[in-house]
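Asker: Feature table excerpt (Swiss-Prot):
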MUTAGEN   R28 to A  Loss of interaction with EMC5
MUTAGEN   I61 to K  No effect on transmembrane domain binding of tail-anchored proteins; when associated with K-95 and E-122
MUTAGEN   M95 to K  No effect on transmembrane domain binding of tail-anchored proteins; when associated with K-61 and E-122
MUTAGEN   A122 to E  No effect on transmembrane domain binding of tail-anchored proteins; when associated with K-61 and K-95
MUTAGEN   Y171 to A  Decreased interaction with EMC5 and EMC8
MUTAGEN   E180 to A  Decreased interaction with EMC3
MUTAGEN   Y200 to A  Decreased interaction with EMC5 and EMC8
MUTAGEN   R227 to A  Loss of interaction with EMC5 and EMC8
MUTAGEN   W259 to A  Decreased interaction with EMC3
Amino acid sequence: MAKVSELYDVTWEEMRDKMRKWREENSRNSEQIVEVGEELINEYASKLGDDIWIIYEQVMIAALDYGRDDLALFCLQELRRQFPGSHRVKRLTGMRFEAMERYDDAIQLYDRILQEDPTNTAARKRKIAIRKAQGKNVEAIRELNEYLEQFVGDQEAWHELAELYINEHDYAKAAFCLEELMMTNPHNHLYCQQYAEVKYTQGGLENLELSRKYFAQALKLNNRNMRALFGLYMSASHIASNPKASAKTKKDNMKYASWAASQINRAYQFAGRSKKETKYSLKAVEDMLETLQITQS
């Protein structure tokens, strides 16, 4: 097999820099990382200096993802020799157990890490990832709640918990998680949109009014958010037809729905469709949105 350096006429320095760029971008192009990284390790390890260790880690994770356990094990052994007893290396061992579906061994290893260092967030998150991989959402929810008791500012964890509650159809708790996120990220249109979707799914006049409000807020933050625009149309339409709504509320929401429909129509026209095609496309969208439910992004 041709070497990467010969195939693409690149130097080892360029290959090293490419690996760094992929790390910084958190790229998951595992096949390319394995190809470039394996050549760096085999041919240029002596030239890489201290960069070799982060490259071993990077290549190992990519190798697990790519199904190259032989390469992953080689990298892990090199890291163990250099950093015996390191929690970071132990976590990599746990990730290899996960790739081999030795979930119990991985959980035990992460538990030992946490006994020695209760603040090790990486080990906690790996445990949660295992529960999710096993389809044990209830246990994953419990683990995440325990984690958030100690690390309340972890926004990624709050969003992950919201997604798990949505999967379990516990919309009230999902809404609470998203409220926490909106408090710290008031300008994030996606959080506003997802909160609106949760409220829409819960149903009832009060929730529908909140849904419409937050779909509108999502649009205010990003006027190109078509999902929020569809949501605004549907929530306003449902409020307008709700028998518990006052006459004024119905009238106002008919206006909101009409405005949203006109914006959707304009968006279709702007996309280059003819008026006839737009009419039928919009009708199809409206029919689809009659069954609007939360879907995973």
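Just so it is clear, glycine is given a Cβ too, placed from its N, Cα and C backbone atoms.
Although substitutions are noted, the structure shown does not include any of them.
Owing to the predicted nature of the structure, the values given are computational and were not obtained by experimental measurement.
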Asker: Tell me, by DSSP, whether M95 (mutagenesis position) is helix, strand or coil?
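Answerer: Assignment for M95 (mutagenesis position) reads helix.
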Asker: Which mutagenesis positions (M95, A122, E180, Y200, R227, W259) fall within 10 Å of I61 (mutagenesis position) by Cα distance?
Answerer: M95
Asker: Let me check the 10 A CB neighbour count of Y171 (mutagenesis position). How many other CB atoms are there?
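Answerer: Around Y171 (mutagenesis position), other Cβ atoms within 10 Å: 20.
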Asker: If I restrict to non-local contacts, at least six residues apart, and a C-beta distance under 8 angstroms, what lies near R227 (mutagenesis position) in its own chain?
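Answerer: Non-local contacts for R227 (mutagenesis position): Q193.
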Asker: Sort out for me which one of I61, M95, A122 has the most neighbouring CB atoms within 10 A, since those are the mutagenesis positions we care about.
Answerer: M95
Asker: To which of the mutagenesis positions Y200, W259 does the lowest count of other Cβ atoms within 10 Å belong?
Answerer: W259
Asker: Translate the DSSP assignment of Y171 (mutagenesis position) into the three-state scheme.
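Answerer: SS state of Y171 (mutagenesis position) = helix.
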Asker: What Cα-Cα separation, expressed in whole Å, is found between Y200 (mutagenesis position) and Y171 (mutagenesis position)?
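Answerer: Spelling it out, the Cα of Y200 (mutagenesis position) and the Cα of Y171 (mutagenesis position) are 10 Å apart.
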Asker: To the nearest whole angstrom, what is the C-alpha distance linking E180 (mutagenesis position) and Y171 (mutagenesis position)?
Answerer: 14
Asker: Using Cβ-Cβ distances, find the residues under 8 Å from R28 (mutagenesis position) that belong to the same chain and are at least 6 apart in sequence, listing them in sequence order.
Answerer: D65
Asker: Between Y171 (mutagenesis position) and A122 (mutagenesis position), find the distance joining the two CA atoms and give it rounded to the nearest Å.
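Answerer: Their Cα atoms are separated by 28 Å.
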Asker: In whole Å, note down how far the CA of A122 (mutagenesis position) lies from the CA of W259 (mutagenesis position).
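Answerer: Given the Cα positions, W259 (mutagenesis position) is 47 Å from A122 (mutagenesis position).
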Asker: A122 (mutagenesis position) to M95 (mutagenesis position): how many Å between their Cα atoms?
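Answerer: Answer for this pair: 11 Å between alpha carbons.
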